[in-house]
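Engineer: From Swiss-Prot, for reference:
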VARIANT   S24 to L  In strain: cv. Landsberg erecta
VARIANT   R27 to Q  In strain: cv. Landsberg erecta
VARIANT   E52 to Q  In strain: cv. Landsberg erecta
ACT_SITE  Y148  active site
ACT_SITE  H156  active site
ACT_SITE  K190  active site
Amino acid sequence: MAPRWKWKGAEAKALAEPVSKTVSELRSSLTQTEALGFLSSCNVLLSVESEEAELLDRCCFGRLVVGAEKDKRWIQLSFEEAFFLFYKLKCIKICLHGRSLENEVDLWRSMSSFKQDFAILYKAYSHLRSKNWIVRSGLQYGVDFVVYRHHPSLVHSEYAVLVQSIGGNDRLKVWSDIHCSVRLTGSVAKSLLVLYVNRKVNTEKMNLPLCLEDYTVEEQTIRRWSPELSREDETRT
């Protein structure tokens, strides 16, 4: 599926401001200001300055929470977004109940205790982010994520993403589920991308971020076959 740019000149703007460059700027800025996030049972609230808030928006990390403070901005991050910034980019700090979580193991265990499928979803999220896709929540489409080639203000999302694992949820177990998902994503001009996240059996690492090394990600795009596309031209003899 070709990118569907939202306005004339959007493609040129995207080429002039690649996502990887903006993420690099964000990483540098957050590291210098020692941005601090506060972990709750469902998300992370990150306290930043106006400049960092703008960079986070350009990179599509989190959502702005409206507050009364003029100088401070509060950004609500999902667990996957927060751990990516903490573990992969190493540019923010996070605390829980007033105590700073000094290493990734503490944060990993805390997030895993709050969200049962955190490991699988984070592996899928980081897999896509590492390929410079913009990753957002897919809740409104009944999927885990939606992904964009660039900022959503420039281009429409191309894929609706479902994350599957062995022994995980029961989605896409029967043909009717697959048919419904494909029809739904097709109705909003997206392709259905299924990420199969599987791991080797290694119980010693399950509570550690090191277990991410044992996961593999297989990508599979599912599309609806249209008979009209393969019919012969009726005018031919």
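Backbone N, Cα and C atoms are what each Cβ position is placed from, and that goes for glycine too.
Don't look for the substitutions in this one, it keeps the originals.
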Engineer: Looking at the active-site residues listed here (Y148, H156, K190), whose Cα lies nearest to that of S24 (variant position)?
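Structural biologist: Comparing Cα positions, the closest of these active-site residues turns out to be Y148.
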Engineer: Most Cβ neighbours within 10 Å: which of the recorded positions R27, H156, K190 is it?
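Structural biologist: The most densely surrounded of these recorded positions is K190.
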Engineer: What recorded positions among R27, E52, H156 are found with a C-alpha within 10 angstroms of that of Y148 (active site)?
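Structural biologist: Those close enough are H156.
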Engineer: Which ones in the same chain are close to E52 (variant position), with CB under 8 Å and 6+ residues apart in sequence?
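Structural biologist: Result: L26, S29, L30, T33, A35, R73.
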Engineer: Rounded to the nearest angstrom, how far is the Cα of H156 (active site) from the Cα of R27 (variant position)?
Structural biologist: 25
